[in-house]
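Per Swiss-Prot, these features apply:
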type    : residues      : note
DOMAIN  : 3-57          : domain 'MADS-box'
DOMAIN  : 84-170        : domain 'K-box'
VARIANT : Val29 to Ala  : In strain: cv. Cvi-0
VARIANT : Asn51 to Asp  : In strain: cv. Lisse
VARIANT : Asn89 to Asp  : In strain: cv. Gr-3
VARIANT : Met140 to Ile : In strain: cv. Corsacalla-1
Amino acid sequence: MGRGKIEIKRIENANNRVVTFSKRRNGLVKKAKEITVLCDAKVALIIFASNGKMIDYCCPSMDLGAMLDQYQKLSGKKLWDAKHENLSNEIDRIKKENDSLQLELRHLKGEDIQSLNLKNLMAVEHAIEHGLDKVRDHQMEILISKRRNEKMMAEEQRQLTFQLQQQEMAIASNARGMMMRDHDGQFGYRVQPIQPNLQEKIMSLVID
């Protein structure tokens, strides 16, 4: 007796639904990998769980973005709006421009120049000479600025030295003034006790 046909409908029990999703998901990914290897097919798989988690698989020979682009071209269905297409074109343009600049930089460094013709080599030579002129000009600006700064520092040093000398002279002058005042004060103190004796001697002479 054969198995009865299982009705396909939403599993109400949350735990059973999670278990079934995990099993069926793993089975789908396994089948996608098998058909990729067995049939040399380009396979992509994207699954979104009920909780929003994404599970994806893409064959090793092509990334998912390239596969979606191929799908869009072959099916005629637009997966991206005009804004995204313009953005994609801008990215491609910037990438090509970057590759061109990288190649030009290698040429300026003397690399990969075997394929250049005479006209291109002359253009590279002109670019190098122009770059050298700009480097020399900037180098001269730095040297002039350095000398100017050194001159300013020397002038500041001279002014500081002069101010220091003036301060030292003022301190020395103040010290000499204090020493002279101290000396005068000591002399007046010694003479003071002698003055009464002189007055007594003068008085005795007057009386005699």
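Every residue, even glycine, has its Cβ placed from backbone N, Cα and C.
When the neighbouring Cβ atoms lying within 10 Å are counted for each of the variant positions (Asn51, Asn89), the highest count belongs to Asn89. Within the domain 'MADS-box' (3-57), the DSSP-based counts of helix, strand and coil residues read 26 helix, 9 strand, 20 coil. In this model, the domain 'MADS-box' (3-57) carries an average pLDDT of 89. A Cα-Cα distance of 33 Å separates Asn89 (variant position) from Val29 (variant position). On the backbone, the CA of Val29 (variant position) and the CA of Asn51 (variant position) stand 19 Å apart. Taking the Cα atom of each, Met140 (variant position) and Asn51 (variant position) are about 66 angstrom apart. Other C-beta atoms found within 10 angstroms of the C-beta of Val29 (variant position) number 15, with every protein chain shown included.
Using a 10 Å radius centred on the Cβ of Met140 (variant position) and all shown protein chains, the other Cβ atoms total 10.
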